[in-house]
Structure formats: C-alpha cells, structure tokens
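The domain 'Cadherin 1' annotation in Swiss-Prot covers 160-267. Here Swiss-Prot describes Trp161 to Ala or Tyr as a published mutagenesis experiment; the accompanying note says: Loss of calcium-dependent cell-cell adhesion. What Swiss-Prot notes for the published mutagenesis of Trp161 to Ala is this: Loss of dimerization; when associated with E-173. Here the residue is the original one, while Swiss-Prot reports the published mutagenesis Val162 to Ala with the comment Decreased calcium-dependent cell-cell adhesion. Looking at Swiss-Prot, the entry for mutagenesis of Arg173 to Glu says: Loss of dimerization; when associated with A-161. One mutagenesis experiment named in Swiss-Prot is Ala239 to Met, and its note says Loss of calcium-dependent cell-cell adhesion. Among the mutagenesis entries in Swiss-Prot is Asp262 to Ala, noted as: Abolishes dimerization. Taken from Swiss-Prot, the feature domain 'Cadherin 2' covers 268-382, and the record attributes it to sequence analysis. According to Swiss-Prot, the experimentally introduced change Asp293 to Ala is described as follows: Severely impaired the binding of calcium to all three sites. If you look up Swiss-Prot, you'll see 383-497 marked as domain 'Cadherin 3', on the strength of sequence analysis. What Swiss-Prot records for 498-603 is domain 'Cadherin 4'.
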Amino acid sequence: MCRIAGAPRTLLPLLAALLQASVEASGEIALCKTGFPEDVYSAVLPKDVHEGQPLLNVKFSNCNRKRKVQYESSEPADFKVDEDGTVYAVRSFPLTAEQAKFLIYAQDKETQEKWQVAVNLSREPTLTEEPMKEPHEIEEIVFPRQLAKHSGALQRQKRDWVIPPINLPENSRGPFPQELVRIRSDRDKNLSLRYSVTGPGADQPPTGIFIINPISGQLSVTKPLDRELIARFHLRAHAVDINGNQVENPIDIVINVIDMNDNRPEFLHQVWNGSVPEGSKPGTYVMTVTAIDADDPNALNGMLRYRILSQAPSTPSPNMFTINNETGDIITVAAGLDREKVQQYTLIIQATDMEGNPTYGLSNTATAVITVTDVNDNPPEFTAMTFYGEVPENRVDVIVANLTVTDKDQPHTPAWNAAYRISGGDPTGRFAILTDPNSNDGLVTVVKPIDFETNRMFVLTVAAENQVPLAKGIQHPPQSTATVSVTVIDVNENPYFAPNPKIIRQEEGLHAGTMLTTLTAQDPDRYMQQNIRYTKLSDPANWLKIDPVNGQITTIAVLDRESPNVKNNIYNATFLASDNGIPPMSGTGTLQIYLLDINDNAPQVLPQEAETCETPEPNSINITALDYDIDPNAGPFAFDLPLSPVTIKRNWTINRLNGDFAQLNLKIKFLEAGIYEVPIIITDSGNPPKSNISILRVKVCQCDSNGDCTDVDRIVGAGLGTGAIIAILLCIIILLILVLMFVVWMKRRDKERQAKQLLIDPEDDVRDNILKYDEEGGGEEDQDYDLSQLQQPDTVEPDAIKPVGIRRLDERPIHAEPQYPVRSAAPHPGDIGDFINEGLKAADNDPTAPPYDSLLVFDYEGSGSTAGSLSSLNSSSSGGDQDYDYLNDWGPRFKKLADMYGGGDD
C-alpha cells in the first residue's frame with residue numbers, strides 16, 4: 001500500500017475502535033512475564049477519527065507486582081495513552097486507506113525499565129474504494145511537495161509527514177536482494193529522475209547492504225542483518241534529474257533491525273564462588289550470579305530468568321538455597337548449615353531468556369560453589385583435667401608443662417586458635433602461657449625466677465578460649481578449664497654479698513697489716529650444709545688480702561690516694577665467695593675504699609722551664625705550684641728563695657701574687673744570657689705544712705723591643721738528652737757500616753774484574769805477549785766464495801802473476817805497509833770495556849786487517865788426496881805411543897791441548 005509522507009493526520013478518517021487481540025491457547029499454563037503480552041496490537045477504525053476518541057486498549061502484565069508504569073506514544077501529537085492502557089486520539093483527523101503505525105512505550109518509574117509494543121491502525125474499507133492491495137505490493141515513500149509559485153505568490157505546503165521507520169527483522173533468509181520500499185517523486189511524470197540513497201549501509205561502511213534502483217526507486221536489502229552488530233540504519237534518499245540537478249530535498253529513512261532470539265544467555269563466569277557462615281538464618285544473602293544476553297534487553301529475547309537446577313550435597317535439605325529469578329541473588333531458605341558436617345555446596349544455575357519460557361527461551365548453565373565458613377560454635381576443651389610440670393629454681397624462659405586442647409572448628413582460624421590465660425594460683429605473675437601456632441598447645445612458661453626456699457609448689461588454674469568470642473548461644477563447658485601443678489626443684493645457688501658494694505672510709509698512708517673490714521657472703525641455700533671460702537678477684541694496686549675463712553680484709557701495702565688506680569678518691573677491689581656445693585657456685589662482691597687525703601705530697605714549681613730577658617724589663621716569669629694533695633693540704637702556697645747560694649737572692653727576686661701564683665724577676669740590671677737553675681722554696685697549707693725546694697730552669701736571652709727572645713734555640717736545645725745521644729751514635733755507627741760495606745764491595749768488584757776473561761779463560765790471557773798469526777779470512781762476507789775456484793785448483797795462478805785484486809787477504813801486502821800509530825798498552829784489566837772499545841777502533845782504522853769485501857783465493861795444496869775421508873786419517877800407532885810433550889812449548893794458547901794429550905795416565 002502507499003504511504004504518503006506528506007499527508008497530514010487530519011485527512012485520516014475516524015473509524016470505530018476495534019481491538020483484535022488473538023492469543024493462541026496451547027493448553028499449557030504460560031509463565032508470567034512482565035511486559036506487553038502481544039508483540040503487535042492492531043485495530044480497524046472508521047474513516048473519521050475525532051479528538052478524544054478511544055481507539056484501542058493495550059494490556060501490560062506486571063506479574064502481580066505493584067509496578068508504577070508510565071505510558072508514552074511515539075506520536076504524541078496524534079495519540080496518547082491513559083494509565084489503564086487506553087489509547088486516545090489527541091486531535092480529529094481523517095484516516096486514509098494506508099495503515100497508521102506507531103509505538104507505545106511502558107516505563108517503570110522506579111527502575112526505569114522500559115518496554116515497547118507496535119500498534120497498527122487501518123481504515124475500514126467502503127464499497128466505493130478500491131479493493132485492498134495484495135500483500136506482496138511494495139509500500140511507497142513519496143517525496144514531500146515543495147513550495148511553488150502561483151500567480152506570483154508563494155503557496156504554503158501542508159505539514160509534511162515524519163516518515164515512520166522501516167522495521168526489518170534480523171537473520172532474514174531472503175531471497176536477496178529483498179525489496180523493502182519504493183521511493184518516488186511526484187515530478188517523475190514530467191522529468192526523468194534518478195534515485196539514490198546515502199549513509200552507513202549504502203555508500204558508507206558497511207557498504208552494499210542497501211541498494212536502490214536508480215530508475216524505479218526500489219530500495220532493497222542485499223544480505224541478512226544482525227541487530228547485535230547494527231540495530232538501526234539511517235539513510236538519506238535523493239532524487240535528481242538526468243543532469244544531476246537536485247529535484248527533491250533529501251528525505252531521511254530509518255530502518256530498525258527487529259531483534260530475533262538468536263543468542264543464548266552467557267554467564268560472566270562459568271564458576272562462581274561464594275561463602276556463607278555456618279548457622280546462618282534463612283534469608284541470608286550468599287552471592288549474586290550474572291548472565292548477559294546479546295539480544296535486545298528491552299525485548300523478551302533479552303529478558304533473563306534464573307533458577308537452581310541442582311544442589312549437591314542435598315543434606316540437611318535438598319533446597320538449602322534459592323535464587324531470585326530476575327536479579328540472580330542467591331539466599332538461604334533453610335536452617336541447618338553446619339561446617340563440621342558439610343563444608344561446601346555446589347549449585348547448578350540456569351539462565352533462560354524469553355523471561356524464562358522453557359519452550360521458546362534459550363538457556364545456559366553455570367556452577368555456583370558455596371563454602372560454609374566457620375564460626376566459633378565449638379569451644380576448646382582440655383584433654384585432661386590436671387597437668388603436671390616441674391622447674392628448677394631461678395630459671396626463666398623454661399617450659400614447665402604442655403597443655404593440649406581439642407577444637408572442632410576449622411584449624412588455623414580465629415575460631416580454632418586457642419588463647420590461654422591463668423585464672424588463679426599465680427598472684428605475682430611468675431608464669432605465662434604461650435600458644436603453639438602449629439599444634440594449638442599451651443606452653444606454660446616461667447617468666448620470673450622462683451625461689452625454692454620461698455615457694456616449693458604452684459597450683460595454677462588455666463582456661464582456654466578462642467581468639468574470637470563464641471557464637472551466640474554457645475557456652476564454655478567445664479572442659480575449658482584445667483589445673484596445672486608445678487613443682488620447684490632446689491638447686492645450688494650463688495653466694496651473695498650484702499651490701500654490694502661495701503663502702504668504707506680510710507685515711508691514706510695506712511701501714512701494711514692494718515685490718516680494714518670484713519666481707520661476709522650469705523648462702524641462700526638454707527637447706528644445704530655448705531662452707532664458703534673467700535678469694536681475691538681484683539686488686540689493681542695489690543694493696544689488700546682477704547682471709548679465706550672469715551673474709552677479713554687486711555692491707556699488705558701503704559694506701560695512696562694519689563695512685564693512678566684511685567678514681568675520685570675511691571679504690572675498688574673485687575672478691576669472690578665460693579661454696580662447696582654440687583656444682584660449686586660462687587658470687588662476687590666489691591669493696592670500695594674512700595681514701596681520705598693527708599698532706600703527704602710536697603708542692604712543685606710549675607712550669608719547670610721558663611725564659612726571660614737579660615734585663616728586668618720588659619717581662620717577668622709567672623709561676624705557680626703543683627700539689628697532688630687536695631684541700632686543705634694544698635694551696636694557698638708560700639713562695640721564697642733560698643739563702644744559698646748567695647747569687648740566687650742577689651740576681652733574683654720573687655713576689656707572691658696570690659695564694660696560688662707568684663712572679664720571678666731579675667733583681668740586677670743585667671744578667672748574661674744563658675741557662676740558670678733557680679731553686680724556689682714552696683710551702684703548702686697542710687697541717688703540718690710541707691715544703692719543697694723545686695728547681696726552675698730559666699733561659700736568659702737577648703730580647704727585641706717587644707720583649708721576645710731573638711734566639712732560635714729553645715731551652716731544650718741547651719743540652720742533649722740520653723735518647724738524642726743514643727740516636728746520634730746509632731746514626732754514626734750505621735754510616736760507618738755503610739762506608740765499610742761499600743769499600744769491601746769495591747775491592748771485591750776489582751777482583752772479579754781481574755779474574756774475568758775477555759774471550760778466553762784467565763789462565764789463557766796472553767794480552768801481555770800478543771802473537772800474530774796469518775789470518776785466513778774475515779767475517780760473514782768472506783763466506784761468499786767462488787766454488788769454481790775450489791773445483792778447478794789447477795787454474796790457480798802463481799803468486800808472481802796474481803792480480804792484486806785476487807790476492808789472499810791473509811797475505812802480507814808486497815808493497816810497503818803504511819805506518820800506523822802504535823797501539824797503547826793494554827788497559828788495566830779492571831776496565832775491560834775501554835780496552836775492547838780501543839781495540840775495535842784500531843782494527844777499524846787498519847786497512848790491511850781482514851776482512852775485505854773481495855774474493856778470497858786460498859793456496860792450492862795439490863790434488864788426489866790419499867785419504868778418502870776424514871775417518872781414514874788414522875795414526876799408525878795408538879795415542880799412547882805418541883809424545884805430546886812438545887805441546888807444552890807452544891805457549892799458553894795450547895795449554896788445554898797439552899793438558900789433554902800430555903797429561904800422562906789421566
């Protein structure tokens with residue numbers, strides 16, 4: 001049929017509202033589903049529709065739930081929906097022969113969930129109208145009429161239609177291309193037009209899904225659609241003439257892909273894990289499982305429902321859990337969850353679309369694993385009512401007893417972990433109970449020393465609890481309390497001194513043999529008959545001794561407060577007390593002697609060395625006194641000069657500045673520079689006072705205008721100490737030893753040079769009597785000889801006719817030899833290097849000395865040797881028959897040869 005895009009609603013005739021709702025009864029009880037029970041509502045109306053006229057009624061099922069649903073029409077300008085689902089006409093308009101299509105939306109006000117249903121309104125046919133077109137006829141979409149000029153004025157066109165969308169189901173089986181609508185312009189009667197469509201699905205990706213016949217305007221789809229990929233296509237239709245000029249304004253064409261139930265629900269996880277505490281009441285939330293469906297969630301195809309297919313194990317009830325069919329929330333519906341009996345439940349969950357319709361809906365399953373978590377519903381119970389243990393006295397951190405308990409709760413959880421406490425029998429807190437994290441046992445431990453002589457046994461009352469309180473309604477049984485009997489074992493303890501340290505006050509200077517005090521040690525083992533012996537452990541100055549039996553301490557030397565072993569007037573000595581127990585034990589005690597000072601040290605001058613100028617002005621010497629005693633046996637001091645020698649008071653004068661300082665000055669106008677020893681009498685304030693003549697070494701020197709000595713040497717340089725003298729002597733001795741070693745080394749070096757040979761042994765050295773022999777050639781260059789001269793010895797010329805160039809190099813030249821300077825005498829054997837260098841220089845300057853860079857010709861000795869080889873040259877007699885004594889006459893060069901053959905029997 002024809003859909004006029006530009007036709008106004010006022011042209012639709014009003015027909016009586018006739019609702020045709022057909023629901024096929026299948027004989028089965030359908031499951032309740034929320035939403036519209038029908039996919040499409042249709043009504044046949046009269047030609048004229050009046051404002052406020054009820055047209056039809058749409059039903060909405062909320063499955064007995066009090067949903068507040070609000071209705072809305074896709075064409076609010078023409079239709080409205082009342083709260084009860086009645087559809088009214090907003091205005092009056094004639095209903096045309098074509099169908100009027102629109103959508104009705106229902107939305108939950110609370111959850112914002114939305115449903116929709118299609119409504120088709122058709123006009124009741126009349127006798128004068130053409131019969132209805134066949135169903136296979138294609139719907140047309142006509143371009144709206146344009147504004148046109150008429151009699152020089154513009155005419156307004158009537159309000160255009162908003163073209164309803166085209167609904168096209170997904171997964172259509174064709175055949176393809178499948179015709180949808182025909183797009184046409186009213187101007188095709190006068191012009192030759194060309195039609196085209198643009199937009200995604202046509203000329204934009206994905207391209208080629210929709211095509212249009214450019215001449216007829218037939219719009220077709222070329223392949224099945226998938227709503228899950230693209231749910232809506234928005235195309236634009238164009239009409240141009242054959243020259244490409246736009247004839248009509250483009251119109252929008254919306255193609256909705258209608259969802260089909262082609263996707264099964266998919267769970268987000270195949271295995272869901274949840275937990276619930278044991279003993280939970282019915283209605284306790286456990287977990288939520290969720291599945292999704294790729295189909296339209298606002299249609300039945302995407303509306304899921306959940307249910308539990310099975311539960312394992314089925315104890316104590318086969319229906320311990322239930323699931324909300326819409327949300328997937330799993331809750332408990334029965335009591336009796338006990339982890340000690342069933343620790344885990346496995347549920348098979350099914351999700352079905354089509355609102356759970358088992359006939360038409362698609363389903364999928366997942367597994368829900370529910371773990372029953374432990375609660376503290378089982379208190380710990382001791383395995384015995386009384387536990388026993390023992391501990392040696394004075395021992396700490398010792399495990400006395402091991403307490404064992406049983407707990408049926410899950411191990412290593414707060415409901416199983418035991419916490420022990422001592423409820424009685426330990427008022428002073430000498431014991432503590434630790435928990436073994438692995439075995440959950442209680443370890444009774446001693447944390448404070450126990451004295452056998454005070455407590456021989458303890459009876460403790462202990463209680464066992466958990467780290468978390470017991471579940472509501474659970475009480476601790478009597479087995480959660482036990483008794484621990486601890487026996488204390490007597491051991492040999494250390495003797496001890498009281499008080500320790502012991503402090504006494506004594507004057508220094510006590511003579512040896514003076515009894516100071518008695519140290520007495522006590523043995524805490526009252527029930528053991530033991531003897532104590534005393535020994536000295538520490539006595540830094542070795543002043544004391546102790547009686548081994550009674551502990552009496554006596555001096556063996558004079559006590560001196562000024563000793564370096566006395567710190568802050570206190571002398572410390574340590575003594576040891578040992579018993580004869582098994583094993584023997586010992587204890588230490590300290591004696592502190594506070595030494596009172598006596599005036600036993602005379603004062604000394606300080607400093608002991610000073611310097612002054614030769615004249616009284618401009619400086620003087622400030623002195624003080626050093627006294628190792630303390631007040632009142634020290635200062636104030638009195639300073640004076642002795643009467644003898646008389647030069648002291650003649651040259652010097654001393655003035656007391658205060659009780660601790662005095663000033664020494666020159667009394668005469670000039671004193672020659674030098675070192676002077678000035679005796680000074682110093683008296684302290686002790687009772688009786690103690691005096692001392694102390695020597696002050698004064699260096700008198702020449703001074704500059706500032707009163708400073710111009711001498712470089714200090715007073716210490718006036719004399720050498722013993723150490724300096726020893727150092728100087730050692731340096732002198734070391735220097736002498738080095739010189740002596742150098743002389744010995746030089747002499748030995750000279751001897752080695754005399755004994756060293758140049759080319760031969762020292763005994764063969766004949767440089768004092770040089771012998772000259774004929775030389776047969778030079779160095780390497782004379783080895784390059786002519787083999788032909790050796791192979792043809794007959795061609796050798798006589799000496800008289802030999803050319804000069806081929807004479808033997810070892811022959812003396814015939815002409816007069818040039819005179820060369822006579823070589824100097826051989827140098828001393830110690831300077832072998834100089835001797836070799838001089839000989840080399842002389843040989844280089846001698847033109848007659850071989851070798852020459854020339855051919856060497858040797859004398860011809862005849863041919864035809866009777867000896868075929870060197871081995872054939874054998875003496876007619878043995879070596880013993882020959883006399884080699886003549887070798888001794890050949891000189892030192894043949895001495896070795898003479899020794900070899902003339903050595904007699906050797």
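Backbone N, Cα and C define each Cβ position, glycine as well.
Keep in mind the model is a prediction, meaning the values are calculated, not measured.
Each residue contributes its Cα atom, and for Asp293 (mutagenesis position) and Asp262 (mutagenesis position) these two points are 10 Å apart. When the neighbouring Cβ atoms lying within 10 Å are counted for each of the mutagenesis positions (Asp262, Asp293), the highest count belongs to Asp293.
Cβ neighbours within 10 Å of Arg173 (mutagenesis position), excluding its own Cβ and spanning all shown chains: 7. Comparing Asp262 (mutagenesis position) with Ala239 (mutagenesis position), their Cα atoms are 38 Å apart once rounded. Break the domain 'Cadherin 1' (160-267) down by DSSP state and the numbers are 4 helix, 51 strand, 53 coil. Within 10 Å of the C-beta atom of Ala239 (mutagenesis position) sit 22 other C-beta atoms, taking all shown protein chains into account. Taking DSSP states H, G and I as helix and E and B as strand, the domain 'Cadherin 3' (383-497) has 3 helix, 53 strand, 59 coil. In the three-state DSSP assignment, the secondary structure recorded for Asp293 (mutagenesis position) is coil.
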